[in-house]
Each structure stands twice: as C-alpha cells, then as structure tokens.
Amino acid sequence: MEIPSKQIDYRDVFIEFLTTFKGNNNQNKYIERINELVAYRKKSLIIEFSDVLSFNENLAYEIINNTKIILPILEGALYDHILQLDPTYQRDIEKVHVRIVGIPRVIELRKIRSTDIGKLITIDGILVKVTPVKERIYKATYKHIHPDCMQEFEWPEDEEMPEVLEMPTICPKCGKPGQFRLIPEKTKLIDWQKAVIQERPEEVPSGQLPRQLEIILEDDLVDSARPGDRVKVTGILDIKQDSPVKRGSRAVFDIYMKVSSIEVSQKVLDEVIISEEDEKKIKDLAKDPWIRDRIISSIAPSIYGHWELKEALALALFGGVPKVLEDTRIRGDIHILIIGDPGTAKSQMLQFISRVAPRAVYTTGKGSTAAGLTAAVVREKGTGEYYLEAGALVLADGGIAVIDEIDKMRDEDRVAIHEAMEQQTVSIAKAGIVAKLNARAAVIAAGNPKFGRYISERPVSDNINLPPTILSRFDLIFILKDQPGEQDRELANYILDVHSGKSTKNIIDIDTLRKYIAYARKYVTPKITSEAKNLITDFFVEMRKKSSETPDSPILITPRQLEALIRISEAYAKMALKAEVTREDAERAINIMRLFLESVGVDMESGKIDIDTIMTGKPKSAREKMMKIIEIIDSLAVSSECAKVKDILKEAQQVGIEKSNIEKLLTDMRKSGIIYEAKPECYKKV
C-alpha cells in the first residue's frame, strides 16, 4: 500500500538502513562504504536499490516514484550523519550525493513517455555527444543594495538553484525590495556537463533513425564517460523549454534526464545475453571437429562460393587477442578489404556481417565524411555550445566497422581512418576541445575496381582508388572477379535453389552464430603454443631469407604481416573455443596468408611476390626503373636546363625500359612531386 512520504520521517529510516543493513557476508555493508567515503573525501555513496527494497518497501517506492522530493532529503540526512562522524569533512566537501543503482525500471529510449517524467528510470545506450565541463550555480550569494540593509544572503533559501538563474524580489533579511548584486566569490558552484545518449545500433528498428536523449551530469559524474562508450544511466526525467516560458510560448517541451548514476560498460559485448542453455549449446557446437567449416558455411549462406573470403570474414568476426603492454597496445582486430567486380555480392556479404556481428556499425564511403567516420566538434544552433560527437568507428568500438564503397570516399575524408585502423584511437583537437577516443574495431571494407572491372595485369594499387597507406593496413585483401567458366551452372542452380526457398544444410542459424561469436570474443583468449610459434617463425624467416637471396630480390613479407599471422592464428583457435593456438591453427593462418600474398602481393612484371606492391604501391621492379629514369633526367639536365621527353624516352629505351612504362612512370613521378615540368615536354628533378 502507498504511504505518503510526509507520514514517515525518511531521514531516520534512511540512517537506520545505512547503519544496520548487513550484506551477504553479514558485515555492515554501508558503514564500510561511508567510512571509505569520509576517509578518501569522496562525494558519492552508491546504494543498491535491491538492498533498500528488502529493508523498507515504502522508502524504495518513494525513491523511484518521488525522486525529486526524496533524494535531497536522503542526501541531507547522509551529510549530517557524516559530519557527526567527522566534522572536518565539511571543510573539503560541501555537498554529498546518494547514487541509486540497480533500478528495476529499465526503459528503452524510444519508449519514454510523459508518464515517466519525475521518476527514477534506467536507460541503456551509447554516449554520442559530450560538452566541455562548465560550472553551474547551485546556491547563489546576493547582496541587497539598499542603504538600510546591505546584507548578504544565500538564494534560494531551502532548495537548489534551478537551471535558469533566479533572483529574489524581496530581501529575506529585511523584507524590502530593491537591487540585488550577485557575489561570485561566495556563490557555490558545481561542475556541470551536458551529454547526449543514443540508442545502440543493434536496437534501432530497420529503416528508422536512432532516438537520442539529452542528459545532465553533475559534480563527480562529469567526464565519467567519453563519446562512444556504452553506458547504463539512471536518473530523473524532467522537461525543459529552450526559451523562457512566457505568454504565447509553444506548449511543447523537451525531455531530458538529470543523471543520478552512470555505469560505463567495461565488458565486451554485454548487450548479447547468453543464457545457461545458450552456453551449453555453444559448448556442444565447439566439440564438433568440423566447427570451423560449419561457421564458414554459415557466413552469407545465400551467396554461392567465395569460400576463402567467407573464411576471412569469419576470422574478422572472432578476431585475435589484443595485448596491452606498458608503452603500447597491439590490436587484436583483423581488417579485411574486398575488391570486386560489379555483381560479385560484396555488399550482400557486408550486410550479412553487420547483422551477424554482435556489435557492428554499417556505413558507405560515399555518404561518410571524416567527421562522420571518426569524431567531430559540433556547435549546437540553439545554445552555441560545442559538443564532441562520436563517429562510426568510435561507435563500433569493441565490434566491427563495415564500410561499403570505401573507394568512393574523398581523399581528405579517407585520411581520417589511418589512426583508427592501426592505433585504434581517434584524436581530435578543434574549438579548444582536445580528446582521444577509443576505436577498437575491426574494419571490413569493400570497393569497386577503378576501371570498372579488375585488370589482372595491373597491381592492386592501380586497380582501386585507395592509397598504399590504407591498403597496407589491411591484414587480408581479397579480389572477386566475375569470370565466366565451368562453375556457372552450379552458380545458377544455387541461386535458383535460394529463390525457391530450399535451405542450405549444416549451417548455424544467425541468432546462435551471433551468440557463439559473442561468447568467443568475451571469454576465449588463446595462448600461442611453442609448436605454433615455431611454425609461424619458420614461415616468416623462410620468406625473409628468399628476399635476401640476391640484391635484386623483392621483399616478400614484413613484420606487419607477421603480426597479422598471429592475429589470424588466434582467431582460428577462438572459432573452436580453444584455450591454445595449435599447430593446425598456425598452418591454416599461413595458408590464408600465402593465398593473400600470391593473389594480391605479386609484381605483375616479374611474377614474384613483392609485398611493396601493397605497402608502397610500387614493386621493386618499378622502383628500379624509376631510379634509372631519375638518373637519366639528372644527366640530361646537366648539359641543358631540363631533360626533354624525347631524350628521356631514347635513353630509357636503351637501358631496356618500354615506352609505355616510361610514360606511366613520368606521370607518376610528376604527381608524386619527384619531378616537375620546367618547360613544355621538358622535366627537371625537384
């Protein structure tokens, strides 16, 4: 039964709760917390709602239904109790907070209604915008400018100053009206910060925009979370109007939340709920010796073929193991790039990945700016306040960032993902806001060939509109070519079977697969065995040895690919929920790395593997030809002001360089700023 709060002295009930409530270990739970609060001069006492409910149902009812009235009463009682324990506490801390956690009333952002206003509720979401910290007056000190008074007083007398600054009309000391002057040095201030919380991407209904809610953080809650953090906020819903309320004002108000407590999710993928039954099913699946192949078969099962690519996408979904060292952090996420002819189902596969991944953000290159991908400082039109706003890579922190048509991005926007892909952070310094946000996400991107279809005779850097600085950051690159052949009948039959509703056998349903991936990412951190370590080391050393056989040998592999091998090996182990990376995992990782190097990292002229095709965009053979042409330009420019094109062509052909290659290299060098056209058809080295 409801009991109005005025019939009970909740101060006494609350103090009795704090001093007598015992936890599971039969210890005075809150006495210990209060002692710690006093000793370390903290400002907040965390109270579990379930404890209050088991102690006094009436107090629990008032806390969640009459929060605006009851919370200041409880905070006042707590402060008085602390001063009895330690009177010196007042010298350091003027205000103490009661933070209630574990509220049963958890509401989805899009289901907030007017009936929730004034009540204590909990909301899950992502923090997308944060303002710099400001100061709010919660107790102003005024001076009455009147010859008969001139006294100072605090205002408001019995409560806190609301969001809009109030001035007294009559002096509480002398009872007369007059002029009142604010005394800033005696006014009490509190740290204040505005933020915006948004629905999590996986909760937004298809075809709808994510809902947002403005939240207010005060005192020790400011800067407790950063844009991109997944948070659980508990607070009181209230209403406000942008402009002062006056006659003729619109009778429509915005809802905002004054936060009582905020919990930043430290757990990986805690939005995926895995029951005991799910866990048993996952462990049973992992016992299947062919589980990896079953998982790969379950990736975009409606798309025919592309086994190696699906294998790589599965590896990216599981990821490796990130390592945090004293001076750096080594990423565990696996980045994948798909370059494919039109109609090879690139976008379909990316869409599937965004659905099956426990946490994913899908975006397209054409519709993405640098700010939209990483972070931005945004100015609000109404108030002129600056917000730090998180972009797609920050929102995908801990999951997968899916970027379709990455080749369509503008160069100035594409540069923004360099740091996010390797360091997995996003740094921003604009409008006085300097921040570094986490972007610990695997990037899976797709793009179309520059010339419409992939030209096998050209290196990968010539086939896609991406600079080598980005290409080199992808662990694996796959090329999908639409080539007519013997498999066309099988392809046609497969597509017709899909359209006729025939299901593919032996695949794992999408919901189970999502939970399996979440479980592996959350709980499985395999260690590399000495056998696997030796196999990876031998492969790396053997490839490097081939690079040093002759002075003309290209570089076959770099330490960047070695790190990728380790990540891929760990991902194979995670797919089977294994605690160790075995020889089999290392062998599979080496096979897929070798496939990548032999299909993408090949110098088309020599036919040899040359990792510089990806790392720098120019294989060793092209670099050597470029150096010869530079020497020719230097020697020709000695006798005259610059080297004429016809003379360069003549001398370069004499040393065995084809005319078409010479013209292409001259164009590339001019674009790169190595040479410039001093006169028409006459070049000089910069």
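Cβ atoms are placed via backbone N, Cα and C, with glycine included.
Here the original residues are kept at every noted site.
Quick look at what Swiss-Prot lists:
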type: BINDING; residues: G340, D341, P342, G343, T344, A345, K346, S347; note: ATP binding site
type: DOMAIN; residues: 291-495; note: domain 'MCM'
type: MUTAGEN; residues: D191 to R; note: Predominantly monomeric and loss of helicase activity; when associated with D-189
type: MUTAGEN; residues: R331 to A; note: Loss of helicase and ATPase activity
type: MUTAGEN; residues: K346 to A; note: Sharp decrease in ATPase activity. Almost devoid of helicase activity
type: MUTAGEN; residues: D404 to A; note: Loss of helicase and ATPase activity
type: MUTAGEN; residues: A420 to R; note: Predominantly monomeric and loss of helicase activity; when associated with R-416
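Feature map: annotations from Swiss-Prot on the structure.
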| residue | record | Cβ contacts under 8 Å, 6 or more apart |
| --- | --- | --- |
| D191 | mutagenesis position | V133, K134, E135, R136, E218, D219, D220, V222 |
| R331 | mutagenesis position | G320, P322, E422, Q424, R440, R567 |
| P342 | ATP binding site | N448, G452, R453, D482 |
| G343 | ATP binding site | D482 |
| T344 | ATP binding site | H306, L480, K481, D482 |
| A345 | ATP binding site | A300, I303, H306, L480 |
| K346 | mutagenesis position | I338, G340, D404, A446, L480 |
| S347 | ATP binding site | D404, A446 |
| A420 | mutagenesis position | L373, T374, L393, V426, A439, A441, V443 |
Just checking, which of D341, D404 (recorded positions) has the fewest C-beta atoms within 10 Å of its C-beta? D341
Averaged over the whole of the domain 'MCM' (291-495), what is the pLDDT? 86
DSSP three-state assignment (helix, strand or coil) for K346 (mutagenesis position): helix
Additional residues around ATP, ordered along the sequence, whose Cβ is within 8 Å of the centroid of G340, D341, P342, G343, T344, A345, K346, S347: N448, L480, D482
Provide the three-state secondary structure of A420 (mutagenesis position) computed with DSSP. helix
Cβ contacts within 10 Å for G340 (ATP binding site), all chains included, total 23
What does DSSP call D341 (ATP binding site) in the simple three-state scheme? coil
